[in-house]
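So that you can see what the record holds, here are the features copied from Swiss-Prot:
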type    : residues  : note
MUTAGEN : D81 to A  : Abolishes ATPase activity
MUTAGEN : D83 to A  : Abolishes ATPase activity
MUTAGEN : Y225 to F : Prevents phosphorylation and increases ATPase activity; when associated with F-227 and F-228
MUTAGEN : Y227 to F : Prevents phosphorylation and increases ATPase activity; when associated with F-225 and F-228
MUTAGEN : Y228 to F : Prevents phosphorylation and increases ATPase activity; when associated with F-225 and F-227
Amino acid sequence: MALRKNRGSRMQRNVIAMTEPKSLNSEQYRTIRTNIEFASVDRQMKSVMITSACPGEGKSTTAANLAVVFAQQGKKVLLIDADLRKPTVHTAFFLENTVGLTSVLLKKSSMEQAVQASNEKHLDVLTSGPIPPNPAELLSSKWMKELAYEACAAYDMVIFDTPPILAVADAQILGNVADGSVLVISSGKTEKEQAAKAKEALATCKSKLLGAIMNGKKLSKHSEYGYYGTKDNFMQK
């Protein structure tokens, strides 16, 4: 129990846009938000998938913080934990995870019943729910597309936190469900070859790559998380 509590506390600290909204790091997330909003000029972005090349690159932290800054804009936001293998969104917001995405896909609950309100105004969360034995099959079902359609009809912005795209097929399955995708790469950790393969994988599943975010780059000696999110680092395809 102590280990789980510590993990949750660490995740909570990483949602810096909520805990320290005036910090430099939070401002970088708002810059990313603006880039996402203007990434597609032909239509409004209603849903975005956040993924990474490999585990541990910060995609869940990025998804949580982006959800918060969109909500702080006054938009009605839904953050969906679609990482059905190693879900963490519920720990970030200290939510129960007995009912969630898997419950909805298995028709054990409606989306309305499964969604939970967060402590951030305008931000709701659909946690992963119980980890299933067949994540890819669930995510590729027609029920997933129906859920995405229902979510986009009810919310101004829907953000999907998905598994790393090179690790499993799940992110590729969801690639054409969301209006666009954002690739998170870790400074000093993600190899160029891995980033290139991740980009190719997104192209293969016909996902509209909005850009890439460099995570973990020190902005200053006072920056604990070191988040790169300026226009130059939000790289268009």
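Cβ coordinates come from backbone N, Cα and C, glycine included.
Original residues only.
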Within the same chain, the residues at least 6 apart in sequence whose Cβ is under 8 angstroms from that of D81 (mutagenesis position) are P87, T88, V89, H90, G100, L101, V125, L126, T127, S128, D161
Neighbouring CB atoms within 10 angstroms of the CB of D83 (mutagenesis position), all protein chains considered, total 26
